Amino acid sequence: MKASLTFSLSGIYAPCSISRDIYLEYGDKKAECLYGTIRLPQYGPGCTPGKIVHCVLDDSLPFCSIVVPSKLFGFMPTQPTMDFCYFEPILDNVVPVLDSVTFLINEQLYSKLMDLPQEMQQIQFLHYKYNINSMETVVHSRDILTSGLCQILNCSPFPQGLVDFTETQLILVNDTEQKLSALKYANEDEEYALPKIGTNSALSIDLESLPCTISRDLLRPAPHINDDNSIYAFTDAETLLRLDVTSGSFITVSNMGCVRLVKLFVLLLPNGFKKRTIYAPPKIIASFPDCSVVTISKSNIGHTDIPIANQVFISRVGGWLQSQKCFQNIILTTLKKFFSESKRILCQNDLIPIAFDSSMADLNIAEENDESDDEDELGQYYKNDSLVWFFVTSAELDCFSKDNSHFIIDPNRTKLITTNITNRRPLPLSRSNLQRYYGFAETFYYDLHIFPYVRQLVNILETSFNCSQRGITLNASVLLHSTTNNVGKATMVRFASKYLGIHLLEIDCLSLTSNSRQLDSTSKIIGYIRAKCENVLPYASPAVIFLAHLDSILLDVNANQDPEAIKLQKSINFEMSKLLDDFTFKFPGTTFVGSVNNIDNVPSSFRSHMRFEILVPVPSEAQRLRIFQWYLSSHELNRDVQQKVPVSYMDNISFSSLSSYSAGLTPLDIKSIVETARMTATARFYQESKKCGWLPQSILITQEDLSKATSKARNEFSVSIGAPQIPNVTWDDIGGIDFVKGEILDTIDMPLKHPELFTSGMKKRSGILFYGPPGTGKTLMAKAIATNFSLNFFSVKGPELLNMYIGESEANVRRVFQKAREAKPCVIFFDEIDSVAPKRGNQGDSGGVMDRIVSQLLAELDGMSTDADGVFVIGATNRPDLLDEALLRPGRFDKLLYLGIPDTDTKQLNILEALTRKFVLDNDVKLIELAKLCPFNYTGADFYALCSDAMLNAMSRIARMVEKKVSQHNELTGENISTRRWFDKIATKEDTKVVVKMEDFLKAQEQLTPSVSRAELNHYEAVRANFEGA
């Protein structure tokens, strides 16, 4: 229900007072109090989480009234406040009791509380100081109890609930980081004395765009229903007082000779707006596109002083949407609705924004449907997603007035005439976020300090625009390319154009390729692009022509193709190059931008016409963190949510761990992760509400939701998107590696944990080569490295790199290293590297493909120690003597680690313990005795086979025992039950428990043959001596 609201200066946990009518309607006559949820209106879309409060009856309050402490909503009522709220009772007064409440305490206060001899005395302090009463007071996360002294950090398991001194754990945390020093109630520092009224006839003040539309319910005084809401501006009460005007009065906003009339309203507390700033809608901001500071002054003009225009001439502002015939009817219909629903106040040279639903264009709403109610019936289904502008060219008035520039458009008296098209630059993003204001799906906001490739594109577009303003022809063109799909090439172009205020003409070339291999396809494709752009560009400058998926129509000519196909391909390549030059030369200030996935497929003849090429990589860790923050922001989480419950995330979410674990994923994958986590949190929300019998005030996404969604995304899309996975092999799974482990920590752990030590120019060691007999754990060791240091893991096999086409094998090597750089920190593991990189000159393959692979591998390894932080290369081989000698030089595989056969009983014991740590061993098993029985030419793989055979022997022995028990049971009972039925109905846990005995190990050891003979072992030792001696 909607109730009148008054804020008091009482303590934060003072009971809220309610009038008798509310108490009688919702309260229990037997109960002494009532619990309910108070939700304040907000300046923006969606709804805010409500606060559960403890309410008491106050007979002195007027009808349908509530009094609430202002501190509960984090502000002091020094200015006009909101005077209504939404109240919902808690059914059956069931408010959950919290398990724990964490308080952040000032250092001095914390030390004094810790000096108290009993914990109960600390609870009594909170009780008397902040009026926290057991099983009565409702506390909320982030409540400020005292500015600079005490705040509630967290409530568990719900963000708000009752405190029970006998059950709720109260946790006091010392504020050692001085976070409380900057924590205050909003408006707390303001004096209660009013400022001097009318001290300035004009004020210089900041002008900013409203972030969203303001509900009429928040306008004080309430305006007339026919008032023009496109000229409403807002500011704080202090500014109104200094200007000596009341809320709802006309004022003038001026700068550099431009004067606009606005109706100024007060912003009610609480709100998140800045003080001494005037907030205006986009229509007013468009009149001051380059002015962040304006002069406001009191106006003596009333509504009756503004004349009504007889005729008004408006022209369309050039742009992509205005040039599309399919949108003309819906645009004109929306324009007509804009002028008919209110008496609009306009001025010559005004820009009028018109938002419309482009999906309604298919319904072909005609202009002549004046007397039809179809438009009103469809209005509830509108969801605006596009914006066009109109420009007021001139107006005809009957008479002169006090204000010669402004006039009113009366839908019953004024004739509106649309004329030609005019050119106007769009508003840059820094002046107005039009997508957020009108509720459109927002384009991701790139931080130019974190995304250098976006900064490069912005700089190119900005330079091109500035040069065209000075009459300098730059003819800029940019080719965006990437090695992975869905990295945001189109998004960055849309952002850059909005950020700078540049028209965008976007064409997806995939829609042009259905008949791209026919003889007349070239003329059709070129004709379509020319027709779409040439009609717009004369009235849309500066502009960006963006052709997405350009490689779908441009292909490099292959000599093996059909001659007709070659001719066709050369034709379209030539025509596209000519088109590029024509547009950039004929329309100064126009920048051509194309995007491709694989730049190697773009013909060199076309690439030579592109001035700039920008590589768009997979996001780095810092970039992924920013993307997670964007998609977990309030405006993104609550967009297109049908439910009324707001969605947010827990305060303890670690964005750094999310960004680290999501290495190699694209922005689209991160968006999918957040959507999956939101759905999981929503399902849990309704399940918990059914269990506890009440509906929490918000849906909270937890760290576990995001972690599970990230793991699911990596598992599902690892093959399709090429994202590597982190294996699950720990040091405990490997035995006898103490020396090798120490060497690995020095090589890998040091650069990861202390990168500052290598800033002086010292090169990192990024290459490790494991060599030794087969079965000694080289592959297992590489996986353990990736797991221990949380590194992504690429395993590369030799045959995967080979390709029948010339140059493709080396390209495969480049792709492997490129994927690793995109997924860093990462380990590239080359198993049996001697088959990939043998000595050059000794191979008999035609074409020398192996030699070229070795050369490419050497080139990639040379960059590992300098510009590839977090990428480590590990090779494994049984025959290091077959490797090309250049691989073993410093800067490449400069760390050679020999993984030999365990040659002592202790090492063999360590391996046995690692392999059997998950076994259930009998008391008679003595692993040290077993190790003494094993010869010293057993490899790690041999010990793995020994333990596996022992487990198999134990299972066979238990199977025979079970069969014997089943046979005895059938003889005693006369039944004929099967073994499966016996397990289902009669068997106990002891019958299914596999216990490995010493006899199982001894039997397995007798049957085991070593995989490495003594002679072979001597050969490997000789190779080791040769390498270590060298």
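Every residue, even glycine, has its Cβ placed from backbone N, Cα and C.
Although substitutions are noted, the structure shown does not include any of them.
Under its mutagenesis annotations, Swiss-Prot gives K489 to A the following note: In PEX6pA1; decreased binding to PEX15. There are 23 other Cβ atoms within 10 Å of the Cβ belonging to K489 (mutagenesis position).
While the structure shown retains the original residue, Swiss-Prot records the mutagenesis experiment Y528 to A with this note: Cells are able to grow on a medium with oleate as a sole carbon source. Every protein chain considered, the tally of other Cβ atoms within 10 Å of the Cβ of Y528 (mutagenesis position) stands at 13.
With a 10 A radius on its CB, G775 (ATP binding site) counts 20 other CB atoms from all the protein chains. Per Swiss-Prot, the feature ATP binding site maps to G772, P773, P774, G775, T776, G777, K778, T779; the stated evidence is sequence analysis.
Long-range Cβ neighbours of K778 (mutagenesis position) (same chain, at least 6 residues apart, Cβ-Cβ under 8 Å): F770, Y771, G772, D831, A876, L899. For K778 to A, Swiss-Prot lists a mutagenesis experiment annotated as follows: In PEX6pA2; increased amount of peroxisome-bound PEX6. Results in accumulation of PEX5 on peroxisomal membranes. In Amut mutant; abolished ATPase activity of the PEX1-PEX6 AAA ATPase complex.
Swiss-Prot gives this note for the published mutagenesis Y805 to A: Cells are unable to grow on a medium with oleate as a sole carbon source.
Listed in Swiss-Prot is the mutagenesis experiment D831 to Q, annotated as follows: In PEX6pB2; increased amount of peroxisome-bound PEX6. Results in accumulation of PEX5 on peroxisomal membranes.
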For T776 (ATP binding site), nearby residues of its own chain (Cβ under 8 Å, 6 or more apart in sequence): L899, G900, I901, T939, G940, A941
Residue pair P774 (ATP binding site), K489 (mutagenesis position) - Cα distance, angstrom, rounded: 46
Per-residue Cβ crowding (10 Å cut-off), top of binding-site residues G772, P774, G777: G777
Distance, T779 (ATP binding site) to Y528 (mutagenesis position) (CA atoms, angstrom): 56
Spatially closest candidate among P773, G775, T779, the listed binding-site residues, to K489 (mutagenesis position) (Cα to Cα): T779
Neighbours of G772, P773, P774, G775, T776, G777, K778, T779 excl. site residues, C-beta within 8 Å of centre, ATP: F770, A876, N878, L899, T939, G940, A941
CB within-chain contacts under 8 A for T779 (ATP binding site), separation at least 6: S795, F829, D831, A876
Which same-chain residues, if any, lie at least 6 apart from P773 (ATP binding site) yet have Cβ under 8 Å of it: N878, G900, I901, T939, V1012, E1016, L1017, Y1020
Three-class DSSP secondary structure - G775 (ATP binding site): coil
Other CB atoms, at most 10 A from the CB of D831 (mutagenesis position): 18
